[in-house]
Amino acid sequence: MPLKWSLLLGTFVLISCSSVEAAVTVGRACKVTDTMPGICRTSSDCEPLIDGYIKSGVLTLNDVPSCGLGAWGEIFCCPTKPCCDNSTITSVSTSSTTSTKAPMTSGRVDVPTFGSGDRPAVAACKKIRERKQQRSGNQLVIHIVGGYPVDPGVYPHMAAIGYITFGTDFRCGGSLIASRFVLTAAHCVNTDANTPAFVRLGAVNIENPDHSYQDIVIRSVKIHPQYVGNKYNDIAILELERDVVETDNIRPACLHTDATDPPSNSKFFVAGWGVLNVTTRARSKILLRAGLELVPLDQCNISYAEQPGSIRLLKQGVIDSLLCAIDQKLIADACKGDSGGPLIHELNVEDGMYTIMGVISSGFGCATVTPGLYTRVSSYLDFIEGIVWPDNRV
């Protein structure tokens, strides 16, 4: 059956397995490893048990299997008993609103020089990491994020963009990249009927956030000057009315500034509040994430060339300012509702270091054989820095 471009044109949301099937898995027997029996538990029940295994080096976060997606979040295969007496535990260390087109900037400049100093995005990232280190010290914070749900503080840059029509509606996501600026997709904010009102930060449950969340009014919207409604230059910046108050759950993220793609074994994730099932369109109230793999642009071009109608929106093909990513199992993807959210390059899961490599833009269907399209952040550093850090002030 042919795929419809209406799915591509909508905003994106995270897709995962059916929650109906997975909701009955709590308490079911499972295997953590071939030699370690387990039982399916919620993340809140599993985390205290798994903590000792991770600190002892017996398991890593990525070793914890998923039993499926329950009604309220991911269900994990958890060891049946706590790990390790004190004699077996080894130490673990850690390493340190108005909508307008922005002024025209020059073309892609990935690695310009700024005298003897760093470009603003790099300097800002160093400050973000310094503040994170000061806040967390050398304490290792364990979060169960190997599956779909995301615990508070794991992705403190995540922003939900609120629209007020006949009530509050969160249609797109974004990433906090500085104390007063959120990065998102241009198609989320490019019409009068699609004007965002505020951003919600620090919330995992988007409809029932805890006391630590912050809602901040959007002062202005800056759309890339070369965005004309197709799949190119799909990037925008929201300026907030005030600076955020940084907490453990609210903090800017680093931008990916390297023009080259990371090694093939790198870990990539998309995150957002989204639909659990493409048929019912029922949305998750909690922040979800899913692991993806980058697809080389030549392969991505072949995939899109096979889709009818793609030439209309991708007249130049899949070019260097885009990224392509896919879940090879065709289970997880971004789809309607998560546009503007991040494609995250995870550097170190233990100390929570990552960069925003892409902005969720579009795709051909959801969790299909055609990869999703993402705006490559490193192609737009001049645009971002000119708004967020004018005159190279960080």
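A Cβ is built for glycine as well, from the same backbone N, Cα and C atoms used for every other residue.
Annotated features in Swiss-Prot:
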ACT_SITE  Asp234  active site, charge relay system
ACT_SITE  Ser339  active site, charge relay system
DOMAIN    29-78  domain 'Clip'
DOMAIN    144-389  domain 'Peptidase S1'
MUTAGEN   His187 to Tyr  In psh1 and psh4; immune response defective. Reduced levels of Drs following immune challenge with fungal or bacterial proteases
MUTAGEN   Gly341 to Glu  In psh5; immune response defective
VARIANT   Thr11 to Ile  In strain: G187
VARIANT   Leu14 to His  In strain: G136
VARIANT   Ser18 to Phe  In strain: G179
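Here the features listed in Swiss-Prot are painted onto the structure.
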{"residue": "His187", "record": "mutagenesis position", "Cβ neighbours (10 Å)": "25"}
{"residue": "Asp234", "record": "active site, charge relay system", "Cβ neighbours (10 Å)": "28"}
{"residue": "Ser339", "record": "active site, charge relay system", "Cβ neighbours (10 Å)": "29"}
{"residue": "Gly341", "record": "mutagenesis position", "Cβ neighbours (10 Å)": "37"}
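Separating the Cα atoms of Gly341 (mutagenesis position) and Asp234 (active site, charge relay system) is a whole-number distance of 12 Å. According to DSSP, Gly341 (mutagenesis position) sits in a coil region rather than a helix or strand. Reported as a whole number, the C-alpha separation between Ser339 (active site, charge relay system) and His187 (mutagenesis position) equals 8 Å. In the three-state DSSP scheme, Asp234 (active site, charge relay system) is classed as coil. Here the Cα atom of Asp234 (active site, charge relay system) is found 6 Å from that of His187 (mutagenesis position).
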